[in-house]
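Please read the structure below before turning to the comments.
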Amino acid sequence: MSGFHNVGNINMMAQQQMQQNRIKISVRNWQNATMNDLINFISRNARVAVYDAHVEGPLVIGYVNSKAEAESLMKWNGVRFAGSNLKFELLDNNGASAGTSDTISFLRGVLLKRYDPQTKLLNLGALHSDPELIQKGVFSSISTQSKMFPAMMKLASTEKSLIVESVNLADNQLKDISAISTLAQTFPNLKNLCLANNQIFRFRSLEVWKNKFKDLRELLMTNNPITTDKLYRTEMLRLFPKLVVLDNVIVRDEQKLQTVYSLPMKIQQFFFENDALGQSSTDFATNFLNLWDNNREQLLNLYSPQSQFSVSVDSTIPPSTVTDSDQTPAFGYYMSSSRNISKVSSEKSIQQRLSIGQESINSIFKTLPKTKHHLQEQPNEYSMETISYPQINGFVITLHGFFEETGKPELESNKKTGKNNYQKNRRYNHGYNSTSNNKLSKKSFDRTWVIVPMNNSVIIASDLLTVRAYSTGAWKTASIAIAQPPQQQASVLPQVASMNPNITTPPQPQPSVVPGGMSIPGAPQGAMVMAPTLQLPPDVQSRLNPVQLELLNKLHLETKLNAEYTFMLAEQSNWNYEVAIKGFQSSMNGIPREAFVQF
């Protein structure tokens, strides 16, 4: 018995030793395929097994058995995979590149010390005389010196507490901007930049920033040789199209500049070429999404034998600064069907992934996850544009928004891989967690339908679905917090158009019937009797459905808020009565007197 016990101990010690010898690695630029494809690719080509693989943001993290295997894997840096060049890195146990944790912490500390949140100024002036940087040996060699600024900018781009509008780079012995060129990628919306007291002498060295700082208002270049050139002012105006102040001198009329660069119309959540198209498109979208979420087969009668459908995955991860964005999206259920032609290189695959006709379209419908849209409950989370298409006597609807994945597909296309193929790749496929890339989550989407009216119904000639990582809509305006103190509220209110009709919900669909027996419930008939003290602008009232008008009336009578504040309260609560009342009750002490009806 003791012999068996000793053998067990030896095996356990051997396993522990293997665990201790494992090397943690990461892989970048893999998102155009599934993690399973990546692990199999590595095992087939590099002959290295990756264990316990999982996704962390843009990285696949895993382990290899030894340092020798890790070094072997590093030789594959730059290898092409799914249209991108893979990048392998060695990591320590905390996920940071080996030997870099201390440096990252140090540079992060330097950034935070030099940032003023009051003025939103990042002061990177006179870095060569900074005692901390000198002691750390940052300037001990050209190599470390050249890497410092890009590393600082990479850290700054991920540091959410840094909201930078101005950067000072004075007194840094700069002869050109090659060492600081990444500033434009990190802070593209920079408004003020100081490069004074350097040694910049060529316009050509600034060309890399041409049209990069599109909001740069003020530039300070004093005490640089370049300022003595007779073309200096002309070149600076050419490089920076919105520059107003150069070396403390006004060089452009700011009001005229704003007129030139302002759009002829404000960004709108909903745009319809005419009222008729607006009604038709909202009817269609509401009805379509309802059946898409509940019974997709009933949609098939909307497609003709020539109709086309395709799905495309945009695997780009939103910037970390975007509120509520998904930094670890999973697209496993979509990848095998994705027709993103910027990622799919095979002409055969591009053709195969275009579904034509009802049977083919139905097949791909079944491979997509079950969903739930919230167009009616949360209309502010969606944006729609509709334009006519005279060539086919039809129109084009484009809808942006989000959906929740509520269930696995009826048919999982990523399980079509044959048994033999699985066995072939199994040897080097250790540690792959297939569920991580197939998790159900919230997704953003863009969907474009080309609609052709026909025989008192419609036909979908083309249907294109693009799936993206979830992020808030760009059309959404900043919420106005009712709970703000009166003195703060006064400074915010003038910026808000009084119940802007352009940011309201789409009109509620009226009764209509389309192919397949789909019908859209209409709104109650008869005019809503509003409280005499609830005076809504006609253009606003005309865009609200009876349910919303009833909610406004009910909130107005209950809270005694005036029309503007009642509308704001309803909109901020996503037209949910219970949420609105709770919000009102918790914010009563902060609501200004003028927000209430004056009797």
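For all residues, glycine too, the Cβ spot is worked out from N, Cα and C.
Modelled residues match the original; the substitutions are not represented.
DSSP labels the residues of the domain 'LRRCT' (224-262) in these numbers: 20 helix, 4 strand, 15 coil. According to Swiss-Prot, the feature domain 'LRRCT' maps to 224-262.
According to Swiss-Prot, the feature domain 'NTF2' maps to 280-467, an assignment based on sequence analysis.
The feature domain 'TAP-C' is assigned by Swiss-Prot to 546-599, with sequence analysis given as support.
According to its DSSP assignment, H400 (mutagenesis position) is in a strand. A mutagenesis experiment is reported in Swiss-Prot for this position, H400 to Y, and the note states: Impairs association with the nuclear pores and interaction with MTR2.
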Confidence summary for the domain 'LRRCT' (224-262), mean pLDDT rounded: 89
